[in-house]
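Everything on this sheet refers to the single structure shown next.
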Amino acid sequence: MARDYDHLFKLLIIGDSGVGKSSLLLRFADNTFSGSYITTIGVDFKIRTVEINGEKVKLQIWDTAGQERFRTITSTYYRGTHGVIVVYDVTSAESFVNVKRWLHEINQNCDDVCRILVGNKNDDPERKVVETEDAYKFAGQMGIQLFETSAKENVNVEEMFNCITELVLRAKKDNLAKQQQQQQNDVVKLTKNSKRKKRCC
């Protein structure tokens, strides 16, 4: 049976508890939003296929629990991850401060993974405490892209997921190109070595 996609990528959504990770996932995967807050126990995931530059990309998006007591569960889910979405709540300064810790955790668990920073709940200017300028400055220092989103109002959610997918797709193609180049170099070396051996005879 033929596959209905060209690429399969695993994405992970991490961040403090209550920042809206599940809401972002539900908005992107099912285009739904629920105002009631339920803590995710352990890990939940959704699947959605998107098209990027004419290629079908199947996304397996894992929503992890942000609470400290679930940290051990979370660490096992980094395996095989291609992209990580780090979420903070623009109405919670603490969740923004904790982004550094989450980025450190990514570095501890993943060798080479694409990352983006997401400031969620960006739909009530009066409650916003993490300034856009500060967030952009921090993202620049970390070398990652920033998106301010609202799962509630459906603002920038699609764009954010498309961005991380494009980053992962580009990284995959770059890695393939490097591998092919390395193989060509190895073939050239082998050919040169065999010619040298013939001359020695």
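Positions of Cβ are set from backbone N, Cα and C atoms, glycine also.
Small disclaimer: the values here were computed from a predicted structure and weren't measured.
Copied over from Swiss-Prot, here are the features:
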- Tyr5 to Ala: Decreased interaction with RUSC2 (MUTAGEN)
- 18-23, 34-35, Tyr37, 39-40, Gly66, 120-121, Asp123, 151-152: GTP binding site (BINDING)
- Ser22 to Asn: Destabilization of the intercellular bridge during cytokinesis. Strong reduction in fast recycling (MUTAGEN)
- Ser22, Thr40, Asp63: Mg(2+) binding site (BINDING)
- Phe45 to Ala: Decreased interaction with ACAP2 and RUSC2 (MUTAGEN)
- Trp62 to Ala: Loss of interaction with ACAP2 and RUSC2 (MUTAGEN)
- Thr72 to Asp: Loss of interaction with ACAP2. No change in interaction with RUSC2 (MUTAGEN)
- Thr76 to Ser: Decreased interaction with ACAP2 (MUTAGEN)
- Arg79 to Trp: Decreased interaction with ACAP2 and RUSC2 (MUTAGEN)
- Arg79 to Glu: Loss of interaction with ACAP2 and RUSC2 (MUTAGEN)
- Arg79 to Gln: Decreased interaction with ACAP2 and RUSC2 (MUTAGEN)
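Note: Asn120 (GTP binding site) has non-local neighbours Val19, Gly20, Lys21, Ser23, Leu24, Val87, Tyr88, Asp89, Val90, Glu148, Thr149, Ser150, Ala151, i.e. same-chain residues 6+ apart with C-beta under 8 A of its own C-beta. Here the Cβ of Ser22 (mutagenesis position) has 21 other Cβ atoms within 10 Å, regardless of which shown protein chain they belong to. Annotation note: Asp63 (Mg(2+) binding site) sits in a strand segment as assigned by DSSP. Cα of Ser22 (mutagenesis position) to Cα of Asp63 (Mg(2+) binding site): a span of 6 Å.
Around the Cβ of Trp62 (mutagenesis position), 21 further Cβ atoms fall within 10 Å across all displayed protein chains. Proximity note: of the listed recorded positions (Gly18, Ser34, Arg79), none has a CA within 10 Å of the CA of Phe45 (mutagenesis position). In the structure as shown, the Cβ atom of Arg79 (mutagenesis position) sits within 10 Å of 9 other Cβ atoms. Minimal Cβ crowding within 10 Å, among the mutagenesis positions Tyr5, Phe45, is found at Tyr5. Counting every protein chain shown, the number of other Cβ atoms lying within 10 Å of the Cβ of Ser34 (GTP binding site) is 12. Ranked by CA distance from Trp62 (mutagenesis position), the recorded positions Tyr5, Gly18, Ser34, Arg79 have Arg79 at the top as the closest.
Its Cβ placed at the centre, Asp63 (Mg(2+) binding site) has 25 other Cβ atoms within 10 Å. Taken residue by residue with DSSP, Phe45 (mutagenesis position) is part of a strand. For the recorded site, Gly18 (GTP binding site), the DSSP three-state label reads coil.
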